[in-house]
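Only one structure is covered here, and it is reproduced in the block below.
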Amino acid sequence: MEIQFDEPKKSLRPKKVNKFKGRNKKSETRDKFVGVRQRPSGRYVAEIKDTTQNIRMWLGTFETAEEAARAYDEAATLLRGSKTRTNFVTHVSYDSPLASRIRHLLNNRKKGTKQQDMNGISSTTSHADTTNDTTSDGSTSSTTNCIGTASGAINSTSASGVTSTSTNISTSASGVASTSTDISTNSSNTNVNDKSESLLSSSTTMQKPNLFEDAYRPDMSNLTNEYESSSYKSNVSWDFGPIFDNFPFDQWLDMTNNDGLLCDMVDKGVSEFERMKVERQISASLYAINGVQEYMKNVQDCNEAQWNLSPLC
């Protein structure tokens, strides 16, 4: 058997024909002439730019592209010289109305740039002057302030030195015065103390003989006899003879026996001070007698031993 393979039929596609678009008139004119552009209305405009002087100048509107290109060539040669790129080989006539207009525009442009430059320079100079003035004013004020503060410090230091010296002098003077017053007060105190001591010593020396002279001496013979009898009973030997001689028992007994005399003395106008003095002396003598009796009782109660006491002077 024969096997037959059917080959698929190839579909024939039509070849694409590349259609090249022709150049547009606008693009042709734009690429053909330098410095020329066409408006939507169909007219042509010529303008020039100068990057060195930052100038963009509108040269005018023309009906054809060639006229606009020639205007550009004249402006370019006037601005940049004869070696610049132009659309045509042209000879520039300096008396043409385009050349005069270009000169007028260039002069105005140069004046404007100069004016701007002058304004910028004046503004910078004025700003610099103001800054200099402010700095100079600040420096002068600071210098004057420094001078003022320095002078003030000198004056204050001098014044403080004067005041300190004056205060030191015053304090030293006050110290001398205080020392002198202390010395005087000490001397006066010592004088007063000496005087008081002398007065006290004289008063004591004057009072001692008066006390001994005015002391009463009562008669203690009965007491001595009773004491001797009691001492014999207790087998204790006592010797108080000289002691009782020192006490003014005789005068005390005389005063006790003479109470009427005391009343008479009071009636006669004896001063109250003397009466108090006499009463004090009587109380002192009674205290001495009571002390002796208590001492004797204590001695008798202590021991039965014999005591040999030396006479008290």
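Using N, Cα and C of the backbone, Cβ positions are placed for all residues, glycine too.
Going by Swiss-Prot, these are the annotated features:
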| type | residues | note |
| --- | --- | --- |
| MUTAGEN | Thr61 to Ile | In ern2-1; reduced colonization of roots by rhizobia, but still able to form nitrogen-fixing nodules with premature senescence of the nodules |
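The Cβ of Thr61 (mutagenesis position) lies under 8 Å from the Cβ of Arg39, Arg43, Tyr44, Val45, each of these being in the same chain and 6 or more residues away along the sequence.
According to DSSP, Thr61 (mutagenesis position) sits within a strand segment.
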